[in-house]
Amino acid sequence: MAPKKAEEVVESPPVSSEEEESGSSGEESESSAEVPKKVESSQKPESDSEGESESESSSGPEPESEPAKTIKLKPVGTKPIPETSGSAATVPESSTAKRPLKEAAPEAIKKQKTSDTEHVKKPITNDEVKKISSEDAKKMFQRLFSETDEIALLQGIIDFTSTKGDPYEDIDAFCIYVKKLIDFDATKNQIVTKLQRLKKKFNNAVKNSLKKGKTEDDIEFAKDLEQKGFELSRKIWGSNGVLVTGKSSRKKVGGTPAPKEMKLVAHSTPKKQQEEAKKPERTEAKVVNTGLSIGKEIASFLNADNGSSCGLDESTLTAVWAKVADGAEKREVEEKWKKLKAKQFELCLQRSGLVNETAKMIFKAYES
């Protein structure tokens, strides 16, 4: 059995040299230094094996040993090669294995950033936009003063005028007084604009009723709160309202001064024309003022023509007129006064135009 092991070692060098020649140039450089050593060591057993083979040639048959040599040479020759190639190949594998880790780090960061941005920037749907727009529209057109606030505001005007006076003269104190009665913290401008709208609403309701042939007593509303608000507005801005009678009593007797054009006519015309022009000037100048009450209109008319012979002043006439029952007849008289004032305005405009024409003619005659 010993000679068979020796024969296996003898034929290993030639097989390894053939595989090294077919390999890469880098492996040939590394294996070239090791091959001579193996060849030298392998040559010694060849001599021994040759002697043993000669001695055994007579004893054993040769053809049985040759196929055993060829079968076992391939694994013996290939054993040192994978060790060198494996050691050389493991180095680049370790270097290349680290690179995907470095490249994977920024990719993971990018994924985190994209996931964060997707989480933050959510797309807004059409339903959400409609909800937002509807909420904004409700806030824009939301009613500040409720119906109960309007009634409290009107009642506050009546109470304030009875205790402290006209709210328009001391509007700051009135706003402080009314804020306690309203459910929200209203500003001064909001309160003033609301008063103007309530007054306009009352006047429009009265005008519409008069067009239909009805009086203030006949005006009715479907809701109880609206009816109550109208009754309070009537106490404030009606013919016998607190603010209407208060304004008339606070004004002085006499109207606005006559226009300058009227004075020019008086100085430029002859005596007869002066006498005819003076009488209507006084009466019309007194009556044209739209802010006057009916009592003051009558007082100014009587005092303009008769002086103090009647013994009637503005306060007594306004007080007596306030006692007149509020009804259809009283409303008709007030409407007639309004129409008369409108006609007086038209007459005043016509007269001013006539004055301008006469003044131009006088000026031309004076220059010539």
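Glycine is treated like the rest: Cβ placed from N, Cα and C.
In this structure the noted substitutions are not present, so the sites keep their original residues.
Per Swiss-Prot, these features apply:
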- CYS175 to Ser: Decreased DNA binding; when associated with S-310 or S-348. Loss of DNA binding; when associated with S-348 or S-310 and S-348 (MUTAGEN)
- CYS310 to Ser: Decreased DNA binding; when associated with S-175. Loss of DNA binding; when associated with S-348 or S-175 and S-348 (MUTAGEN)
- CYS348 to Ser: Decreased DNA binding; when associated with S-175. Loss of DNA binding; when associated with S-310 or S-175 and S-310 (MUTAGEN)
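Within 10 Å of the Cβ of CYS348 (mutagenesis position) there are 16 other Cβ atoms, across all protein chains.
Within 10 Å of the C-beta of CYS175 (mutagenesis position) we count 18 further C-beta atoms, all protein chains included. A straight line from the CA of CYS175 (mutagenesis position) to the CA of CYS348 (mutagenesis position) spans 41 Å.
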